[in-house]
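**Student:** The following feature annotations were taken from Swiss-Prot:
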- 233-391: domain 'SSD' (DOMAIN)
- ARG617 to Glu: In Scp1-M1; strongly reduced interaction with sre1 (MUTAGEN)
- CYS618 to Ser: In Scp1-M4; reduced interaction with sre1; when associated with S-680 (MUTAGEN)
- LYS659 to Glu: In Scp1-M3; strongly reduced interaction with sre1; when associated with E-685 (MUTAGEN)
- CYS680 to Ser: In Scp1-M4; reduced interaction with sre1; when associated with S-618 (MUTAGEN)
- LYS685 to Glu: In Scp1-M3; strongly reduced interaction with sre1; when associated with E-659 (MUTAGEN)
- ASP1023 to Lys: In Scp1-M5; reduced interaction with sre1 (MUTAGEN)
Amino acid sequence: MRIFTLGKGRISRGYARQVNPSLFAKYSYCIANNPWYFILVFTLLSITGIYSSLVAYQQSLYDQSLARWSAWYAESINAEANVITKQLYLLGTNTSVFSEDYLSNAYRWETSFHQYLAEYGYPCIRDEKSCVTISPIPKYYGKVDPVAQYSYTKGLPENEREVNKLRNDTIAEGFDSLSAFVITYFLKPEQVDTFHVVLKKFISETPNLYASLLDTSPTTVVARIPDLTVIYRWYLWVGFGVGLFAYLYLSLVRLHDIRAKFGLTATIFIQSGTAYFSTCSLLYFFERTGPICPWPMAYYIIIFMDIENSFRLLRAVIASPQTKRVPSRIMEGFSSTIIASFSSLLKKLLTLFVLSFFVYPLVQEFCLFLACSFVVSFLLHGSFFLAVLSVDIRRLELQDFLDSNSSNRNSKWWVPYLEYVRFMWSPWIIDNLGTVSFHMYVIYLQLQSSTDINGSWRLASPNIRFLITLYHRLGRILRERKLFPLITTGWFGDPTFLEALKEKTMAENLVIALYRPVILDTVNRRDYTNVYNSFHDRRVWRWSTFFSILFAIDFAVGLLVKALLRGWSDHDELSTDTTLHEEKFRIEPVPVHHQLDILKIAVSENYKTFASVGLDRCLVVWDLRQWCTKLVLSKEQMPRTLKAIALDPQGNYVSLFSKDTLFILNVESPCLMLQHSYHCKPNSKLNVFWMPGTHKDDEWKNFELVVVESSGEIQVFSLTIEIEGADIALVEKFQLSSPIIKSISIVSPTANRIACLTESGEVTVYSKKGPVWSPKILSQNKNYLTETKKDIYGIAMADILFLARDSGVDMIDLKNDELLHSFTLPPIKVNTFSVGVSNSRFVNGQFRVSSISFCFTHAVTEKVLYYYYGNECNESYIILNKWDQQPNLVDVHDPDNSLACLTFDELQENIHEVEDASECVMSSDGLYIFGMRRKSSSGICPTADEKNEDNGFTLRNRKLRTGHYNWTSYVPLLDSYMQDMEHKKNTHSGGETQVWEVWMYSQSEKKHRCKSLKMYNSLIIADPGPSLAVSDRCVAIVLGNYVALVGYGSEIFRDFYQIRNSDEMDRILRRKRKNLQRKRSGTIGC
């Protein structure tokens, strides 16, 4: 086996390398295979996160003194008297605040004071702490000296040289600055006196520790919720939410491959709400004891990000072939988009991190909230939304199977009007909603907060302290493994002190910046328990700990149950596949009840009905979906000579053609409906096509039966089927000047066509538009006159004809009679050429495909060649043809990225060559090729002499060798066959038996597989019989007197026909069949 790739003038062997399943593929496949279980698990986990945040909010509202306070905003100092605060300032120089001595002494003093407070019943509600930088401090020592009384570590420098040295060490705008550790206590009015007594007594008992550090008579100030956090005009926010819900719903309405539009819209809103509350819960658990974030805009920003991720996943899943199983489609879509979604998340987190250096603390807190929300939302998107989407696709496939006529495609009258505002769903808007929204709102918050503080727009100066505190907060868990107590940003709001400090420093403007305390990163759990023994804090701590532990236990139990019930892989544990998403190579024999070799096979267009005729002159019609026989005709019931067999597009009727008579049989209610004579030359071969006509209803149908003779004569019959019976009449007759090599039917959206390739090299296309058939000879390419035509193949829905020449293949648009593209291919053997297109769909009047594949036998080397033209990106597509806007063809939604549209020159070429096979058959999507070859039981392929010797014993040649032209019984033939078997057994003294194997190649997974075929009889077979594609992933190959259906992509064989093994579906189908049989039993007899 040799695999190589050609693309844009370069060879890339890595393109054909097998792609191993990633962790994301295993994860998504596991969820999509058991969606309801994971929906339950993630719902419980979300409830735990939401409930803990509601507990925090309820505790904050329960205490009236906290109902109007928020620690998220620390800059506003104008407030009403609701909460009394006491602030103690531990001041020092900008350099000393980072020294180990300063931090140790500050922490020791704070711990001692809190223990002292605990002895008196801890009369304060809580304490809030922050690091404060006050700048600028003038360069002159005389102006700074009055502030020195607030420093506890050391006095300020006594000479100007040291002042200049200090100024060089500063990090705040290049000026000298004064740093402080502020302890803010929020007290109830009745607790103020007690707090004063305890504070004075503590200071008097510790004269050597911070004797001059405090303002011994702290000013009573007020904390409040600034105007920015108060929600005015709720109806505007609710109206915006309703509008956003409508926009998202209409976006999903335009996705016709999604069934539950309202359900998925609600899922995204619920998922965003879960992320919002879970973020509040996480921040509350690790840091905050105040109310939850009061900004409604944060919720909508989370929704915008969910829209980005959801539509990225939806586009990938819709672009995957619909014939694959739902878990496989989810797996491929999630695996292809997880990297893009994760990179988008990283970009947003990096942007928020950079912005945090240039915004005020309240906006920093908002950035922190958004960052945490984005992470939680990303995790929920990859779990909860993934499971809900898999359920919805399953329901859509069930609905399409049960009643395709009741599809909701364009079912709403107002859907076409969305085309006028389609710019609202442009790819750029959908892909950048979250990015644009959070940038705009962060800028808005910075503008409003800076206006409140400075009176004008201003960015904060970059300060390294934010990075230091962030590092310590992360290191608290990852490195030091110490738990940060329930602390939030403090509040620096003593107007008296600020005014006094402003006068003493003679500074016109004081810029105040608050930061979380670095020193508190050294507080461990034991010290926290000893120090923070407030009733509110202890209760909050217990609730948060309980629900967080429950969160982890739920997830662990879910994984354990999943592993015990089904295992990590939902495939058969006895399977030889080692990876979870590696799909099955399946061979299923069809017991078609033939006793001799099968000569002819046929399948309906909907892959529902399969028919076969053998040397025993028996006809068997098989229902592939129900896996049962529908019609069996014995030799006595069949015509003496059978020239052709054909099934109608729906698989309900079968036509048989003898040398001068045609028969129409009903397959559903087995009976002969019609018998009619026709003209046919004695030695000519027939090719018969059913063309759809006018259908008034299920009780009156019209077809056109086109009979093509190899001599060049074409007859068109009009067939009408009613309840009372059927009628047929010859309506057209054509005669070509030379014999026909090959003829095909093309039932396109615009016309019914028959294309014929003659021995003279002409390609004549007969088209019916309206009541008249009109012929036309194709002559678009100048090479037509000089090169020999080898084969033709059509893509019906695209109205495209592929013409194989000596030097390549031409793709011709039959609608416009135009040459679209020429592919350079090696010489093709006659009647071995086939074409497949993957993921075909109609979008906005365009017929789009993801790839084009050619499979044929080389005319010189007799080797099977497979050419694939596509792109590694699963969202890329090619436009084969375009039509005017028509309701039955047009999908209003455009699920594809317009940037992913490729031209034929941009396609990558992948070539696969099978050296030890001479025949093959390709699936209709062009992604799988199958073949059958013979080898000995020892695994060695037979030699040419062995093949020639076996040709004498094959039943296929038995008719010519024994002279049984008019068979009247099976006995003489079977007796002769048993004698030949005995001779064969004596000839092969080694006792070797024939072994056949099926080989396949999967372009989608770059895999080559072989599997031995079980022999169900003792027939000696030289070559396999006819073969044809049965579905997008399945083919039928004849071997002797039985048919092997070969597929790749599912362990359950019925999955190849887009049927799911559901008990509910089986019950519905059985009920519908019984009703149909009762209806027909009274009108049509067998």
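Cβ coordinates are placed from backbone N, Cα and C, and glycine is handled just like the others.
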**Student:** Relative to the Cβ of LYS659 (mutagenesis position), which residues of the same chain, six or more apart in sequence, are found under 8 Å away?
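**Tutor:** Spatial neighbours, sequence-distant, of LYS659 (mutagenesis position): THR641, LYS643, CYS680, PRO682.
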**Student:** What is the separation, in Å, between the Cα atoms of CYS618 (mutagenesis position) and LYS685 (mutagenesis position)?
**Tutor:** 20
**Student:** Give the helix, strand or coil assignment DSSP yields for ARG617 (mutagenesis position).
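**Tutor:** Going by the DSSP assignment, ARG617 (mutagenesis position) belongs to neither helix nor strand, so it counts as coil.
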**Student:** How big is the gap, in Å, between the Cα of ARG617 (mutagenesis position) and that of LYS685 (mutagenesis position), rounded to a whole number?
**Tutor:** 17
**Student:** Report the mean pLDDT of the predicted model across the domain 'SSD' (233-391), rounded to a whole number.
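**Tutor:** On average, pLDDT over the domain 'SSD' (233-391) sits at 76.
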**Student:** Name the residue among the mutagenesis positions ARG617, LYS685 whose Cβ has the smallest number of other Cβ atoms within 10 Å.
**Tutor:** LYS685
